[in-house]
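Chemist: Just passing along the structure, written as structure tokens.
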Amino acid sequence: MPPPNPAYSPTEQQGRVLFPREVSRFFTGDPGHTLLVNGAPGTGKTLFTIRGLDVLERDGDVLYVSTRVDQDTVHEMYFREHSSLDKTHILDLSQDPFELPLDVDVPFEKLGLDSLLEWIQQIKAASKRLTIAFDSWELIYEYLASRHDDSPDIETVTTQLVSLARQENIRLLLVSETADSSPLEYIVDGVVTLQVAEDERGRTRRYLRLEKLRGVRIGNRLQPITLADGQFQAITPVELPTVRTGANNGTWEPRTNTKAKFSTGIGDLDPILSGGYNRGSVIHLDLGTDLSRDAWSVLTLPTIRNFLANEMGVAVVPPREGSPGLLHNDLNSVLTPRVFDTYCHVFETYAGPSRNRGTYEEDGQVETPLDTSQTATPSDAESPVGTETELSEKVETELSEENPPAPGEVVDTERSTTIGKELESPVEGGQLDYEPYMEYVEEVRKQSDGPLLHVISMDTARTAFETRLGDFANYVALHNDLAILITKPGTELRRRADRVADMHFRLERSGEAIMLYGENPLTPLLGIGIDRSQPIPEIILTEMV
């Protein structure tokens with residue numbers, strides 16, 4: 001076969017990473033496997049198959065066989081812009097089944113069910129590791145069966161085909177015309193089903209269900225997918241530690257704020273929101289169940305970074321389950337210590353032990369954390385001041401070693417990250433109070449001389465804010481600030497936050513992936529990914545269409 005078109009050669013991101021790993025392992029493990037691809041019309045079966053051929057072409061020859069439309073039309077619709085495969089990889093059995101991209105000696109003039117297996121054997125003999133996709137298998141069977149007076153049924157032919165594939169180490173994809181269960185599922189080695197539906201607000205939800213894959217352990221049977229840009233892509237899991245940076249990874253380049261908007265700090269999200277968050281607005285970040293304890297940082301960290309990089313003040317009341325020192329460690333790795341110490345104010349409070357500090361839960365139901373590497377240790381849960389103590393000790397140590405306090409400056413390690421002597425902490429007895437908080441941020445405003453960002457976990461700040469949300473929203477609007485209110489599953493605080501919020505976003509888990517979507521404004525489902533090609537990992541969003 002001709003060499004792949006270099007313009008469309010699959011990269012790691014375009015191929016194996018975005019193609020389900022379990023399916024790749026299914027084909028690259030034991031040779032001779034046959035995969036049945038089920039799904040109703042419009043679910044993306046053909047695009048899934050083409051993506052698979054792109055992946056498998058890297059270690060062998062591939063052939064896409066159809067009877068639906070001619071070679072040129074198939075190539076124009078599915079291959080030309082989105083695949084490394086050219087027309088020679090496409091075969092229309094209804095036109096000329098012997099017009100092959102290989103030098104094949106076929107000892108018969110007409111292709112039928114009785115000669116199909118021999119035809120495949122001749123192709124295999126002229127190729128290296130071979131993959132053939134039949135799309136759709138039912139239509140190809142019917143076309144070939146029409147040439148016989150007394151043809152065997154499709155189950156018999158499929159059994160013979162699968163047996164040949166195992167014997168000759170041929171990889172097969174059989175695309176079905178239906179999503180319904182069929183006897184073919186018991187014959188083949190693997191079965192996947194593509195599904196599509198709309199939620200109550202009209203959002204498209206697409207999934208790939210891994211029914212069975214011989215020889216492969218399936219940890220997550222239902223995987224979110226998208227057909228964005230006319231290509232099949234699996235929306236892959238995100239490990240939250242990769243969202244954050246390590247020491248000396250790079251310097252955050254500030255994104256531009258406009259007179260009407262604050263940048264979200266996420267390049268893919270700003271255009272969806274017509275430039276970012278409105279000035280003077282309240283954003284509700286609604287966390288779904290079974291998210292790791294640091295999931296709140298996915299949407300908020302980029303905004304915090306961008307405010308600080310623009311030398312604007314930030315006040316953060318993080319969730320009490322959050323990793324100790326998360327903000328301090330992240331922000332000091334992408335911004336100068338002076339910027340963090342001057343403009344960022346983090347209030348760690350203690351509001352009682354959580355039943356499971358490693359995850360968000362709903363109505364008493366405890367879920368397994370997505371990111372077990374970030375789960376709190378038993379000592380964290382047992383210490384009544386675990387989060388505060390660990391963070392403050394780290395801050396105190398780093399300040400004393402790198403930035404000694406100026407004469408007369410007080411470092412209040414028990415209540416907030418850094419507090420000058422002229423600022424009185426709003427945290428008393430481990431609890432945040434509303435009026436002292438407002439007085440504190442007014443002093444911060446004088447120092448930064450501009451709008452402020454408030455990031456407040458409502459679960460942590462409940463006693464201070466639950467009866468004052470209306471007043472707080474008015475304050476934010478009056479001063480052209482930005483506030484992000486974070487709520488956890490199954491609490492009344494969700495409804496209260498919604499009543500004052502100008503925008504409402506929800507972060508939820510789908511399979512092992514993390515999805516973001518807007519309830520107000522209404523947005524599509526957006527899969528969260530990470531671009532690690534830059535010194536600072538960047539959030540990327542993939543629309544589910």
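In case you wondered, yes, glycine gets a Cβ from its N, Cα and C as well.
Found this in Swiss-Prot, in case it helps:
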- GLY39, ALA40, PRO41, GLY42, THR43, GLY44, LYS45, THR46: ATP binding site (BINDING)
- PRO41 to Ala: Represses gas vesicle production, decreased gvpA transcription in H.volcanii, active protein (MUTAGEN)
- GLY42 to Ala: Does not repress gas vesicle overproduction in H.volcanii (MUTAGEN)
- GLY44 to Ala: Does not repress gas vesicle overproduction in H.volcanii (MUTAGEN)
- ARG494 to Ala: Significantly reduced accumulation of GvpE, a 'super-repressor' phenotype, in H.volcanii (MUTAGEN)
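Show me how these features fit into the shown structure, please.
Modeler: The Cβ of GLY44 (mutagenesis position) has LEU194, VAL196, ARG206, ILE225, LEU227, PHE232 as same-chain neighbours under 8 Å, each 6 or more residues away in sequence. Mapped onto three states, the DSSP output places GLY44 (mutagenesis position) in coil.
For PRO41 (mutagenesis position), the same-chain residues 6+ apart in sequence whose C-beta sits under 8 angstroms from its C-beta are GLU177.
Under 8 Å, Cβ to Cβ, and six or more positions away along its own chain, GLY42 (mutagenesis position) finds VAL196.
Counted within 10 Å of its Cβ, the other Cβ atoms near ARG494 (mutagenesis position) come to 18, all protein chains included. Following the DSSP three-state reduction, the secondary structure of ARG494 (mutagenesis position) is helix.
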Chemist: Whole-number answer please: how many Å between the C-alpha atoms of ARG494 (mutagenesis position) and THR43 (ATP binding site)?
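Modeler: Each residue's Cα considered, ARG494 (mutagenesis position) and THR43 (ATP binding site) end up 34 Å apart.
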Chemist: Out of these binding-site residues, GLY39, ALA40, LYS45, THR46, which one has the fewest other C-beta atoms within 10 Å of its own C-beta?
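Modeler: Each of the binding-site residues GLY39, ALA40, LYS45, THR46 was scored; lowest Cβ tally within 10 Å is ALA40.
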Chemist: Counting every protein chain present, what is the number of Cβ atoms, excluding its own, within 10 Å of the Cβ of THR43 (ATP binding site)?
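Modeler: Taking every protein chain into account, the count is 22.
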Chemist: Taking the center of the Cβ atoms of GLY39, ALA40, PRO41, GLY42, THR43, GLY44, LYS45, THR46 at the recorded ATP site, which other residues in this chain have a Cβ no more than 8 Å from that point?
Modeler: LEU194, VAL196
